[in-house]
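The GTP binding site annotation in Swiss-Prot covers 17-24, 64-68, 122-125 and is backed by similarity to another entry. One entry in Swiss-Prot concerns the mutagenesis experiment T24 to N. Its note says: Abolishes GTP-binding. Here the residue is the original one, while Swiss-Prot reports the published mutagenesis F44 to Y with the comment Temperature sensitive growth defect. A mutagenesis experiment is reported in Swiss-Prot for this position, D70 to G, and the note states: In RHO1-10; temperature sensitive, severely decreases beta-1,3-glucan synthase activation; when associated with P-165. Quoting Swiss-Prot on the mutagenesis of W104 to R: In RHO1-4; temperature sensitive, severely decreases beta-1,3-glucan synthase activation.
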Amino acid sequence: MSQQVGNSIRRKLVIVGDGACGKTCLLIVFSKGQFPEVYVPTVFENYVADVEVDGRRVELALWDTAGQEDYDRLRPLSYPDSNVVLICFSIDLPDSLENVQEKWIAEVLHFCQGVPIILVGCKVDLRNDPQTIEQLRQEGQQPVTSQEGQSVADQIGATGYYECSAKTGYGVREVFEAATRASLMGKSKTNGKAKKNTTEKKKKKCVLL
């Protein structure tokens, strides 16, 4: 879907990850500027957003997907012609980060070989939330740390690792600006291979802009 129309460049972004990890909220907040208060499982909704990076205007087609296993056979229909893939997990659900390695990276590499991947930690506002911390403690877990997220990003060969909160708006624009830049870079030959840690620790991201 690498097209250029007039002064605008078209790119396709696909977002994947476990159900209820924050994918749809992230897209809605970015494209519509509002946070949905009611959770409704996704069944492939598409959005279009205009993004300007480095003086270039990009028409970014945002393809949402459902993370539930019931949709494992339908989800691959969203992958063709993708220019960048966001793999999301939720900071308050350590299992969702584990599934990035157990499920999502294999699926993405199979259907989108060479396409840039960005790992996104959603719901970062819950990392220091007392109720979330206590609930996870009772289950013998704790919120995912930035270091754990970055480590997985390195292991799966992601172009970058970002954290955000759709609820507060923190980091949302940075995620999509990084994704847009990655989509303009073209296909990568390093997906799936470990990379050196290029994290800018203060900014919690590792895309070289």
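One is the number of the first residue shown, and numbering goes on along the chain from there.
Any Cβ shown, glycine's included, is placed from N, Cα and C.
Every position carries its original residue.
Counting only same-chain residues six or more apart in sequence, the Cβ atoms lying under 8 angstroms from the Cβ of V124 (GTP binding site) belong to I91, E163, C164, S165, Y170, G171. Rounded to a whole value, the Cα-Cα separation of Q68 (GTP binding site) and T24 (mutagenesis position) is 13 Å.
DSSP assigns G17 (GTP binding site) to a strand.
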